[in-house]
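J.: My questions will all concern the structure given below.
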Amino acid sequence: MELFALLIKVAGLLATVTVGANVVSYSRFRRQNLAKFRSPIDESKEVLADFNSIEHEEGKFFFGLATAPAHAEDDLDDAWLQFAKETPCSAEEAEAADKKARRKKVKLAVGAITKGLAKNTHGKEDKNAADKPPSKNVAAWHNAPHAEDRLKFWSDPDKEVKLAKDTGVTVFRMGVDWSRIMPVEPTKGIKEAVNYEAVEHYKWILKKVRSNGMKVMLTLFHHSLPPWAADYGGWKMEKTVDYFMDFTRIVVDSMYDLVDSWVTFNEPHIFTMLTYMCGSWPGNNPDFLEIATSTLPMGVFHRALHWMAVAHSKAYDYIHGKISLKKPLVGVAHHVSFMRPYGLFDIGAVTISNSLTIFPYIDSICEKLDFIGINYYGQEAVCGAGLKLVETDEYSESGRGVYPDGLYRVLLMFHERYKHLKVPFIVTENGVSDETDVIRRPYLIEHLLALYAAMLKGVPVLGYIFWTISDNWEWADGYGPKFGLVAVDRSHDLARTLRQSYHLFSKIVKSGKVTRKDRSLAWNELQKAAKAGKLRPFYRGVDNHNLMYADGLDKPQWRPFVDRDWRFGHYQMDGLQDPLSRVARTLLIWPLIMKKRIRKVKIKHTDDAGLVLHPALASPFD
């Protein structure tokens, strides 16, 4: 009995220490990341943001549009096409896929660190997964017409280039595909491995962009590793640095005079995590040991990022070593999500994730950056081993929480860390998947206001690039989520239809201003849809605990627009939602509620009988 009592005391002590540690961690997180701020935007003015008034050493503030080879190019036999085509076709393969799906449970902790999404294991708690066949590698691809055509940007770049030009943007961000230029491993020398016709074709596209009055921002690595490199381990191996430099030299030597700025790597830590830690992207199928040790100092995560950092530094030096009258701008596009804990005991996962993803890669290359590119899409509420679908928050079709304040906070945070280097920023990607186009318009305006507010606070930002021009292939989500300013009809020769957001974006770009009128029109339309209970597509599966699955959906679920004020400077952050935090919050707030419920009567008065009436207590349940 005494032993049992001792165990109870020890358990109670451990629970108290655990709760206390999490409370301290969350308090620190809240001070650093959730502190309230006063918006520097004067909302009483007709012009809320005037980007024309801002100049820097490189010239005026610029607007741009972005695309990438894997999203847009046809006639491309890359890793993504091969990955999409891999599907179980027999009972044996289906059974093997089921076993593999069950094994994904081991990766849940990694999922919380990487993207907070649990892999769909078709378990009993999945309210959407009854009798589903094994998941495909790429959702909404096999059921999409002419899936391999993507946007035909390789054979017909004119459509995308003209659409971009007509908005008035001055920067066109695109990429060159490594596997197209080097379709085979250069074991027998560069000359035999390079497709020089592809090099010339890329030059032809770049010339088209420039002839349409736009500067070129060229990305060298955008989530697409050549299949031959994946076969030997890809970025886990040092020799990939040498091969990447062979590729870089070919591109730079051939296209240097046609390119104005360079992005060596797009979101390197995202590629590393989803490829080498989760195995949910093409290029690797990690085993248990690799997963379990992935975030250790010598684990696959740090190892792959190390070689990508070495590759960036070498590419930076090579580009700057070219003799030219113009000074090149070389940087990376770094993905940053605003992550917050859903409950008190989720602060650990958020802290670990942030420690791995926010600063380490940029820290390792910060001495060799002419700009820091920020890719920002929204916020993520971490809950246990996944991301929570918070019913009171608005989301994109891809499951990203809409949170413009996060861009403001991220820019200030990065500026504070790197201001001693005097490195400017570029928002290299920002956008939202929204087929209805009702969310996209206020999303665009509010994020531009967040960006402008950061600039008013002293953050040097050279430009803003929106993702993307036309609806395209969205990685493992296929053709489900719609990110484009332009809709694409895949059943009718990829016919384009301009969305209203296209015209709004063009108006802002050409005027350089965000007006109060445009903000009100966009926001009021969203509010009208929300109050009417209108539905929109959503391409994430959700379990009975409202945790989102990483797997995309072939066909969307339907979710109502959310009636919540997420405009820049207006968003009210929810408190922690776990049971313990709710109880504690209630206990703390209860005395305040009671005080407010007391009827305060400053002047005594009497009834008809002359008796003194004192203030009465009102029931807190009134």
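A Cβ is built for glycine as well, from the same backbone N, Cα and C atoms used for every other residue.
Those substitutions? Not in this structure, it's all original residues.
Feature list, courtesy of Swiss-Prot:
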- HIS222, ASN266, GLU267, TYR377, GLU429, TRP467, GLU474, TRP475, PHE483: beta-D-glucoside binding site (BINDING)
- GLU267 to Ala: Loss of transferase activity (MUTAGEN)
- GLU267 to Gly: Loss of catalytic activity and freezing tolerance (MUTAGEN)
- GLU267: active site, proton donor (ACT_SITE)
- ILE270 to Ala: Decreased transferase activity. Total loss of transferase activity; when associated with A-273 and A-274 (MUTAGEN)
- MET273 to Ala: No effect on transferase activity. Total loss of transferase activity; when associated with A-270 and A-274 (MUTAGEN)
- GLU429: active site, nucleophile (ACT_SITE)
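So that I understand the layout, could you describe where these features sit and how close they are to other parts?
T.: Around the Cβ of HIS222 (beta-D-glucoside binding site), the same chain contributes ALA68, PRO69, ALA70, GLY175, ASN266, each under 8 angstroms and 6 or more positions distant in sequence.
In the three-state DSSP scheme, GLU267 (mutagenesis position) falls into the coil class.
Taking all protein chains in view, 23 other C-beta atoms sit within 10 angstroms of the C-beta of GLU267 (mutagenesis position).
Every protein chain shown contributes to the tally, and the Cβ of ILE270 (mutagenesis position) ends up with 19 other Cβ atoms within 10 Å.
For GLU429 (beta-D-glucoside binding site), the same-chain residues that are 6 or more apart in sequence and have a Cβ closer than 8 Å to its Cβ are ALA66, ALA333, GLY373, ASN375, TYR376, TYR377, ILE465, TRP467.
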J.: Looking only at DSSP and grouping its letters into three states, which state does GLU429 (beta-D-glucoside binding site) belong to?
T.: strand
J.: What is the biggest Cα to Cα gap, in Å, among HIS222, ASN266, GLU267, TYR377, GLU429, TRP467, GLU474, TRP475, PHE483, the residues listed as binding beta-D-glucoside?
T.: 18
J.: Beyond the listed site residues HIS222, ASN266, GLU267, TYR377, GLU429, TRP467, GLU474, TRP475, PHE483, identify every same-chain residue whose Cβ lies within 8 Å of the center of their Cβ atoms for the beta-D-glucoside site.
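T.: For the beta-D-glucoside site, the extra neighbours are ALA66, ALA68, HIS71, HIS223, ASN375, GLY431, THR468.
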J.: If you draw a 10 Å sphere around the Cβ of MET273 (mutagenesis position), how many other Cβ atoms fall inside it, taking every protein chain shown into account?
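T.: Within a 10 Å radius of the Cβ of MET273 (mutagenesis position) lie 27 other Cβ atoms.
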J.: Please report the distance from the Cα of GLU474 (beta-D-glucoside binding site) to the Cα of GLU267 (mutagenesis position), rounded to the nearest angstrom.
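T.: So the alpha carbons of GLU474 (beta-D-glucoside binding site) and GLU267 (mutagenesis position) sit roughly 15 Å from each other.
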J.: Sort out the sequence-distant neighbours of PHE483 (beta-D-glucoside binding site) for me: same chain, 6+ apart, CB within less than 8 Å of its CB, listed by position.
T.: GLY431, VAL432, SER433, TRP467, THR468, ASP471, ASN472, GLU474
J.: Within 10 Å of the Cβ of GLU474 (beta-D-glucoside binding site), how many other Cβ atoms are there?
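T.: Other Cβ atoms within 10 Å of GLU474 (beta-D-glucoside binding site): 24.
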J.: Reported as an integer number of Å, what is the Cα distance between MET273 (mutagenesis position) and GLU267 (mutagenesis position)?
T.: 10
